[in-house]
Amino acid sequence: MTTSDPNPKPIVEDAQPEQITATEELAGLLENPTNLEGKLADAEEEIILEGEDTQASLNWSVIVPALVIVLATVVWGIGFKDSFTNFASSALSAVVDNLGWAFILFGTVFVFFIVVIAASKFGTIRLGRIDEAPEFRTVSWISMMFAAGMGIGLMFYGTTEPLTFYRNGVPGHDEHNVGVAMSTTMFHWTLHPWAIYAIVGLAIAYSTFRVGRKQLLSSAFVPLIGEKGAEGWLGKLIDILAIIATVFGTACSLGLGALQIGAGLSAANIIEDPSDWTIVGIVSVLTLAFIFSAISGVGKGIQYLSNANMVLAALLAIFVFVVGPTVSILNLLPGSIGNYLSNFFQMAGRTAMSADGTAGEWLGSWTIFYWAWWISWSPFVGMFLARISRGRSIREFILGVLLVPAGVSTVWFSIFGGTAIVFEQNGESIWGDGAAEEQLFGLLHALPGGQIMGIIAMILLGTFFITSADSASTVMGTMSQHGQLEANKWVTAAWGVATAAIGLTLLLSGGDNALSNLQNVTIVAATPFLFVVIGLMFALVKDLSNDVIYLEYREQQRFNARLARERRVHNEHRKRELAAKRRRERKASGAGKRR
């Protein structure tokens, strides 16, 4: 294995036929800026993607430790349920008590970091060759990233979260406050999750398609730890943590989906009281479906399913909007956005010491859980975003990833959460016994034609999970094969089975507290990866700072500054010469008059 510069330049320029200074070269480029684009486009033809040339051999040093952890979790959770559940609860308490502040702080740091990157000169850099066109159409690109990023979460929490905050209140606020309920929900589901995904996705996309490294999370750390470090034990540890976070994050989604589909079957009177075997059956069907989708390839399976998801989700949202309290939803939407913006920093600063020290338990169940869930999803969502974003500029990537899903989430929660709150205000509560997985179907069945829409909702839950798990298993296959862009289908399928095993373990070991068990284990599994995402920020900035476009931009700025100084000096000399000339003319004129 050959070593290379830990900060490789993404573009290699040919030697110049004659020696000229950077200032002279930039002067010529300023006179004809199209020369710069042509020069960089020619040079970028030399980019070689290591991931495309790497043999599809299995990386056992990454696979074995990850599988050992998965198998140990399954054996522990199924064979010793009480011990496993107690450990998960104790570990959660330790994380929230000692590292809750880190989740809260860096969750918001990630948002500001990615916004600054988009607004900076880095935003013009393309994720690939300078003339490379995007691989997917914009509509398909948006639908794929949204379905992979949080589709099933919107289905599960879209109704129950705003209603819960409205009924029970939020630390530091009274109950029955619509503005606080909606703004807190938006805080959890708009900018913060997608900022995390954008950081991971951008780091991988730049490293892979711009610089030409392997499509591995560890490869994005080359600017910090060097090529040897990325290929050594530290790089392997990063990839192992990425796989573990992905398995548990996806398993949490599988668990939520299975619980809610079971509730839908009960609400439709298909199965009166879903048993553990019903849940096993649901998980098995979903697992087979997403494995089939994954092995069909990203260009086919995920794209088709994602487009279908968007159609079904739009149909469901339009139904609730039209048949439900339309005017109330329209009134709620701008108010929710205003409350979110005005209370952003107050919500971002909420810690265990808030509300006279009573907010800790609430944060562990909501904000910290969400931040951990997004972080656990970030390896596979980030890598998936990278795979579908080749050819787009950094600014286009960030704006698309950050704003479009955030806007859709805002509309979704306003429709479903707003409708649930209006029902509550009118004395037609859908709260039931407080089971979160039942409330979406309670809302739908309270509307005319809701029985049919309930069936569509169950189908949508399944397809949303399939797209998410499809992305996750494909990405885990890539990480298991040295960054191979097209992972072996059987490796992909194996990780799908492992994810299903973890999901069933968390559901069955939790018993009546299955949802809490899912949340607890997700937070614990995601904690190590928080520090990986923090490190990615530094690696990304160092990588971007060595991009030739940015370096040319800095050189151009220096040239412009030197040129401006020279102009000032020249103008000053010119002023002095003119002043001296006027003095001589006045002196000569005075001498002529005396004669």
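Glycine is no exception: its Cβ is also placed from the backbone N, Cα and C atoms.
Don't expect the noted substitutions in this model, because it carries the original residues.
Cβ neighbour count for MET310 (Na(+) 1 binding site): 19 (other Cβ atoms within 10 Å of its Cβ, all protein chains included). The Na(+) 1 binding site annotation in Swiss-Prot covers ALA147, SER306, MET310, and the record cites a curator's inference as its basis.
Here Swiss-Prot flags ALA148, MET150 as Na(+) 2 binding site, drawing on a curator's inference.
As annotated by Swiss-Prot, glycine betaine binding site applies to ILE152, GLY153, SER253, TRP373, TRP374, ILE375, SER376, TRP377, with the evidence given as experimental evidence. DSSP classifies SER253 (glycine betaine binding site) as helix under the three-state reduction.
In the three-state DSSP classification, GLU135 (mutagenesis position) falls within coil. Experimental mutagenesis is annotated in Swiss-Prot for GLU135 to Ala, with the remark: Strongly decreased betaine transport.
Cβ neighbour count for GLY153 (mutagenesis position): 24 (other Cβ atoms within 10 Å of its Cβ, all protein chains included). The mutagenesis experiment GLY153 to Asp is recorded by Swiss-Prot, whose note states: Changes substrate specificity, giving rise to proton-coupled choline transport. Decreases sodium-dependent betaine transport.
Among the mutagenesis entries in Swiss-Prot is TYR197 to Leu, noted as: Nearly abolishes betaine transport.
Cβ neighbours of THR351 (mutagenesis position) (same chain, under 8 Å, six or more residues apart in sequence): GLY100, TRP101, ILE104, ALA359, LEU363. One entry in Swiss-Prot concerns the mutagenesis experiment THR351 to Ala. Its note says: Mainly trimeric, but shows reduced activity at high osmolalities. Mainly monomeric, shows a decrease in activity and cannot be activated in response to increased osmolality; when associated with A-101.
Cβ-based neighbour count (10 Å, all protein chains) for PHE384 (mutagenesis position) stands at 29. PHE384 (mutagenesis position) falls within a helical segment according to DSSP. Under mutagenesis, Swiss-Prot gives PHE384 to Ala with this note: Decreases betaine transport, but has no effect on affinity for glycine betaine.
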Problem - In sequence order, the recorded positions (GLU135, ILE152, GLY153, SER306, MET310) whose C-alpha falls within 10 A of TYR197 (mutagenesis position) - result: none
Practice task
With a 10 Å radius around each C-beta, find which of these binding-site residues (ILE152, ILE375) has the fewest other C-beta atoms nearby.
Solution key: ILE152
Handout entry: PHE384 (mutagenesis position) versus binding-site residues ILE152, SER253, SER306, TRP373 - nearest by Cα
Key = SER306
Practice task
Take the Cβ of TYR197 (mutagenesis position) and count every other Cβ within 10 Å, whichever protein chain it belongs to.
Solution key: 28
Practice task
Measure from the CA atom of SER253 (glycine betaine binding site) to the CA atom of GLY153 (mutagenesis position) and give the result in Å, rounded to a whole number.
Solution key: 7
Fill in the blank from the handout: If you measure between the CA atoms of TRP377 (glycine betaine binding site) and SER306 (Na(+) 1 binding site) and round to the nearest Å, you get 17
Fill in the blank from the handout: Among ILE152, TRP373, ILE375, i.e. the binding-site residues, the one with its Cα nearest that of MET310 (Na(+) 1 binding site) is ILE152
